[in-house]
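See structure below.
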Amino acid sequence: MAHIVKIYDTCIGCTQCVRACPLDVLEMVPWDGCKASQMASAPRTEDCVGCKRCETACPTDFLSVRVYLGSESTRSMGLSY
């Protein structure tokens, strides 16, 4: 079952989530929205196994990276009927 990895604009560009991911699902991309001038991106979500290490590593009060597992993804993204 596919997982959705969502990066929110509260990302501070610290790279903690990228370093925590054992499967290199995440990478940093240029972004002018924070002091670090970069933010996390999830170009390889098909490789995500749902371990949520990226969430655990995120230091922001509102998790900037969220992993929605399987059926949770449609409910969390507001797609359930």
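From the backbone N, Cα and C atoms, a Cβ is placed for every residue, glycine too.
As given in Swiss-Prot:
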DOMAIN    2-31  domain '4Fe-4S ferredoxin-type 1'
MUTAGEN   Asp9 to Lys or Asn  No effect
BINDING   Cys11, Cys14, Cys17, Cys58  [4Fe-4S] cluster 1 binding site
MUTAGEN   Ile12 to Val  60-fold increase in affinity of PSI for ferredoxin; when associated with 15-KR-16. Unable to grow photoautotrophically
BINDING   Cys21, Cys48, Cys51, Cys54  [4Fe-4S] cluster 2 binding site
MUTAGEN   Lys35 to Thr  Drastically decreases affinity of PSI for ferredoxin. Decreases cross-linking of ferredoxin to PSI-D and PSI-E
MUTAGEN   Lys35 to Asp or Glu  Drastically decreases affinity of PSI for ferredoxin, limits photoautotrophic growth at medium and greater light. Decreases cross-linking of ferredoxin to PSI-D and PSI-E
DOMAIN    39-68  domain '4Fe-4S ferredoxin-type 2'
MUTAGEN   Glu46 to Lys or Gln  No effect
MUTAGEN   Val49 to Ile  Leads to partial destabilization of PSI; when associated with 52-TQ-53, alters the FA center. Unable to grow photoautotrophically
From Cys14, Cys17, Lys35, Glu46: recorded positions whose CA lies within 10 A of Cys54 ([4Fe-4S] cluster 2 binding site): Cys17
Neighbouring C-beta atoms (10 Å sphere around the C-beta of Ile12 (mutagenesis position)): 17
Rounded Cα-Cα span from Cys51 ([4Fe-4S] cluster 2 binding site) to Cys17 ([4Fe-4S] cluster 1 binding site), Å: 12
Distance from Cys48 ([4Fe-4S] cluster 2 binding site) back to Ile12 (mutagenesis position), taken between C-alpha atoms, in Å: 22
Output field, [4Fe-4S] cluster 1 shell: CB within 8 Å of site CB centroid, site Cys11, Cys14, Cys17, Cys58 dropped: Ile12, Gly13, Thr15, Gln16, Val18, Ala40, Cys54, Ala57, Pro59, Thr60, Ser64, Val65
For the domain '4Fe-4S ferredoxin-type 2' (39-68), residues assigned helix / strand / coil by DSSP: 8 helix, 7 strand, 15 coil
Alpha-carbon distance [Cys14 ([4Fe-4S] cluster 1 binding site); Glu46 (mutagenesis position)] in Å: 23
